[in-house]
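Everything below concerns the one structure shown next.
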Amino acid sequence: MSVEAYGPSSQTLTFLDTEEAELLGADTQGSEFEFTDFTLPSQTQTPPGGPGGPGGGGAGGPGGAGAGAAAGQLDAQVGPEGILQNGAVDDSVAKTSQLLAELNFEEDEEDTYYTKDLPIHACSYCGIHDPACVVYCNTSKKWFCNGRGNTSGSHIVNHLVRAKCKEVTLHKDGPLGETVLECYNCGCRNVFLLGFIPAKADSVVVLLCRQPCASQSSLKDINWDSSQWQPLIQDRCFLSWLVKIPSEQEQLRARQITAQQINKLEELWKENPSATLEDLEKPGVDEEPQHVLLRYEDAYQYQNIFGPLVKLEADYDKKLKESQTQDNITVRWDLGLNKKRIAYFTLPKTDSGNEDLVIIWLRDMRLMQGDEICLRYKGDLAPLWKGIGHVIKVPDNYGDEIAIELRSSVGAPVEVTHNFQVDFVWKSTSFDRMQSALKTFAVDETSVSGYIYHKLLGHEVEDVIIKCQLPKRFTAQGLPDLNHSQVYAVKTVLQRPLSLIQGPPGTGKTVTSATIVYHLARQGNGPVLVCAPSNIAVDQLTEKIHQTGLKVVRLCAKSREAIDSPVSFLALHNQIRNMDSMPELQKLQQLKDETGELSSADEKRYRALKRTAERELLMNADVICCTCVGAGDPRLAKMQFRSILIDESTQATEPECMVPVVLGAKQLILVGDHCQLGPVVMCKKAAKAGLSQSLFERLVVLGIRPIRLQVQYRMHPALSAFPSNIFYEGSLQNGVTAADRVKKGFDFQWPQPDKPMFFYVTQGQEEIASSGTSYLNRTEAANVEKITTKLLKAGAKPDQIGIITPYEGQRSYLVQYMQFSGSLHTKLYQEVEIASVDAFQGREKDFIILSCVRANEHQGIGFLNDPRRLNVALTRARYGVIIVGNPKALSKQPLWNHLLNYYKEQKVLVEGPLNNLRESLMQFSKPRKLVNTINPGARFMTTAMYDAREAIIPGSVYDRSSQGRPSSMYFQTHDQIGMISAGPSHVAAMNIPIPFNLVMPPMPPPGYFGQANGPAAGRGTPKGKTGRGGRQKNRFGLPGPSQTNLPNSQASQDVASQPFSQGALTQGYISMSQPSQMSQPGLSQPELSQDSYLGDEFKSQIDVALSQDSTYQGERAYQHGGVTGLSQY
């Protein structure tokens, strides 16, 4: 696949993993394909006796295609009464006999293959029913074959993975008879864990599970060689000696089913286990939600699109969590310092392997501190009991124990420990708050300023400068001095109603955010609201803001009040305890702590006093910090916040961001990095419709240019070179030198002493993890352990090393492998953090080891494909990075090909034993230059529902290619201050001009500070808008005629030769769909048409007026076609 697949102008074919994005083939049986000369395909099922059925006379029945042809020829010769028109009876009979004799086609059996009743053991997907080829799923009670058909793995493996089943039985008439596959040693039946070892003495194989049986030496027979252990499922198929793979001919004869149909069928089976493929065609099945848009007509349309997506995610989350009930739980009881009962328990070990349930609870259900769990006693030794508590401890590398603090310990059977059951208590609070915010945005005029309202909906609005007194010194007290790009960011943000700050890894965005909050608070416009999607991010920012000396209140959810954090002393509930101004409240609090309960009168008085104290603290605070969803807390409901800052906004969904925004935002600052991982959306349907794209991303695509922080202080300069060039256009400067990043007392032999990095070539094979939904690679795990041991021996401390991998299966396997197989003390390995790449976002370690896992022939590299995941992985380390992977599999993907070529050029692609590494001789295809776009990182926005093609039309105001002078508009619109030179001239040359109304204007001279530019910064009316939600008009107040009907409109220009075609994009009520020869559908607006009768002067006025619209190109749209290539490293 060419690298240009990442470029917006790419016309190359991009082949996707079917597991990542299933492709649906053309519907060749649709009505437009009804040709009378064609016969129906063999897989079409029709009722017996019907057309093509047994005894039927149709095209698919006995005789098949030939029957149709014979009938046609006979009709030409036989009249309506059946009498031969030429009277030559004998000749006609002879010809007819000859025609009938020619009808013995081999397809006879094939055509009736699916019209007859299939045996009960036929594959539920494709109908193949050879007993040697099929396997019975013990959970779903269905049969599946071991053939791939049109999918990336065999049908049985596809089903097991999608349905989360793990136990199978072979067919009684198959070569191995009716066999339940299970571990010879422990009886484990999870086929994803099972493998075989050939017994040396006998001609038999022994089935053993991967962990622990195949790896425990004490359990081994003298004839077993555990190094020979291989999984039963390889390349997503059962081994052919175990379950035969149907022949190619059999698979072609079978019913053809696509991966997308399989997905839909599996979803349907959850509701109706007896559903068939035919049921998928019924109306109402699998209705897709409406996709998110780039622009919205008004907030009602916005709510009508996002509301259903939030509900979809809520329903999915509820279903998932409420289905996870666990029995046979053993509880260990304890008493907390606050006199509340704490129950400790571990999830039971199952046949699926000991990490399976932990994976589901941590990854799928995202179990975290503060979640509610219901604990029930089901035994006979005490009365039946039920209690609800909040999670205060989750499983980690040290153990799988979960701890919950009970709300009330009344009746708790603390004397018994067995026969408990746990249920996850699903709470709709966060989803309710999102829905409420969407509604408020639509109906409440005071929820946000007019300017922000229109900007968020994508309307064109005159830019404004906020009237404020800029500080003489931008660095905040108690915080480090700012660099030039941070100063520019602070200075610009303070004067803008809406700002985006892009903070690449290690560029100090937390310090910048804290400084901005400090100056906003000093302006005295009431408390500043600071939010982030996660509690960890909120705590980090709260800590930094506190260092400036401001009065900060950290608002926690009530369910998290018992959880300790570095900023607990700033939490609202703890500050209330220390309020000297309310002695009565302190007295009642002390009584409650000692006795655990208060009388009803005292409790009522206590709550009233507490509410008063909370209100007083919140009103007098300079800054209030909480999560995005926490901003919907009733305690903030009556407060209005003029200034709101959302950190890590690229990790929040759009409705999540709206929860704080609707609390009166007049100045909104979004901080994040759209070149790193985006929000997590569990429901695939909602994610596909666009819920997985952040507000920050959409605003970037709309043309609001983020201010980028440009000096990184984390990585050794050698480590930052590749991410800077590939993800940030070479704009990152190093705030640390190579000498700053050499560890004292650390003696590790890097292949190149001045470059603390290498790619360790590993030839292992991937295996499906025990959960069936993840992967692991045992060879890579062994190499990771060796590298970790070498780092420890060289002088690194365990807590300075981070091991990251994209796959939960590998993370879990690594934790176990390090414990059982590490050559050093177990405690050392326990202190080494092992986590998924996604969980490590926002974190850093001195040394990072990345295990890539994927190594196969057919499956691709899964979500290693997401370049943002690679960006996060490569930018976590301060002193050194080691990548362990299979270059052959990875190099097929363009970005990884770049990385591998880069490592090879730097002579750090190595193989061989660790104590004698040598340069690898592997060769890769030469990478092409990645296309440089207007929107840095836009080519990596895999979650984007639309791309930034609007912003990269060659010859437009955006273009600065080397094929000619920039357009004259460039000099009028480019802000020279906006992009601070990154040093090397070739990098500076890649600065891309921005449309005038979206750029941060040059700072006005001191005498003009504080003056508004254009409409007041409050509720402005957008260009062409009659007011909030009003119908859009053109610049001259006239409704614009439909553009495609005008002879001189953009749609009528013949630009078919240009390589920028894009599907139709509907934006609000404006239909953007345009003819196929139009190379930029969606880029022109019907309201902004150029009428043919307009004189040149009038047209030029329109051109100037509309040149400030981010989508308008005028007659400059296609001056030339090139796009600047990205400068290499």
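Placement of Cβ uses the backbone N, Cα and C atoms for every residue, glycine included.
Unsubstituted: the structure retains its original residues.
Per Swiss-Prot, the features are as follows:
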type    : residues                                             : note
DOMAIN  : 115-272                                              : domain 'Upf1 CH-rich'
BINDING : C137, S140, H159, C165                               : Zn(2+) 2 binding site
BINDING : C183, C186, C209, C213                               : Zn(2+) 3 binding site
BINDING : Q486, G506, T507, G508, K509, T510, Q676, Y713, E844 : ATP binding site
MUTAGEN : G506 to R                                            : Decreases interaction with DHX34; when associated with E-508
MUTAGEN : G508 to E                                            : Decreases interaction with DHX34; when associated with R-506
MUTAGEN : K509 to A                                            : Inhibits histone mRNA degradation, ATPase activity and ATP binding. No effect on interaction with DHX34
MUTAGEN : R615 to A                                            : Impairs RNA binding
MUTAGEN : Q676 to A                                            : Impairs ATPase activity, no effect on ATP binding
MUTAGEN : R714 to A                                            : Impairs ATPase activity and ATP binding
MUTAGEN : R843 to C                                            : Abolishes NMD
MUTAGEN : R843 to A                                            : Inhibits histone mRNA degradation
MUTAGEN : S1084 to A                                           : Impairs association with UPF2, SMG1 and SMG7 and impairs phosphorylation; when associated with A-1089, A-1107 and A-1127
MUTAGEN : S1089 to A                                           : Impairs association with UPF2, SMG1 and SMG7 and impairs phosphorylation; when associated with A-1084, A-1107 and A-1127
MUTAGEN : S1089 to A                                           : Still phosphorylated but with less efficiency
MUTAGEN : Q1108 to N                                           : Impairs phosphorylation
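Taken residue by residue with DSSP, C209 (Zn(2+) 3 binding site) is part of a strand. Counting other Cβ atoms within 10 Å of each Cβ, the recorded positions S140, Q486, T507, Q676 show the lowest value at S140. A strand conformation is recorded for C137 (Zn(2+) 2 binding site) in the three-state DSSP classification. Checking Cα-Cα distances from G506 (mutagenesis position) against the recorded positions (H159, R615, R714, E844) with a 10 Å cut-off leaves R714, E844, in sequence order. For G508 (mutagenesis position) paired with C209 (Zn(2+) 3 binding site), the C-alpha to C-alpha distance reads 47 Å. In sequence order, N138, T139, K142, F144, I156, L160, A163, V168 are the same-chain residues whose CB sits within 8 A of the CB centroid of C137, S140, H159, C165, the residues recorded for Zn(2+) 2 being left out. Contacts of R714 (mutagenesis position) defined by a Cβ separation under 8 A and a same-chain sequence distance of 6+ are given as P505, G506, S720, V736, E844, T875, R878, in order along the sequence. Within 10 Å of Q486 (ATP binding site), as judged by C-alpha distances, the recorded positions found are K509; the full candidate list was H159, C165, C183, C186, K509, R843. The Zn(2+) 3 site is defined by C183, C186, C209, C213, and by the 8 Å test on Cβ atoms against their centroid, the other residues of the chain that qualify are Y184, N185, G187, C188, L193, L194, L208, P212, A214.
Residue with the densest Cβ environment among the binding-site residues C137, C165, C186, C209: C209, by other Cβ atoms within 10 Å. Counting every protein chain shown, the number of other Cβ atoms lying within 10 Å of the Cβ of G508 (mutagenesis position) is 22. C165 (Zn(2+) 2 binding site) sits 52 Å from R615 (mutagenesis position), taking the C-alpha atoms as the reference points. Checked against C186 (Zn(2+) 3 binding site) by C-alpha proximity, the recorded positions S140, T507, K509 yield S140 as the nearest. For the recorded site, R615 (mutagenesis position), the DSSP three-state label reads helix.
Averaged over the domain 'Upf1 CH-rich' (115-272), the predicted model reaches a pLDDT of 86.
Here K509 (mutagenesis position) is positioned 47 angstrom away from C209 (Zn(2+) 3 binding site), judged by their C-alpha atoms. In the structure shown, the C-beta of H159 has more C-beta neighbours within 10 angstroms than that of any other entry among the recorded positions H159, K509, R843.
Between the C-alpha atoms of R843 (mutagenesis position) and K509 (mutagenesis position), the distance comes to 13 Å.
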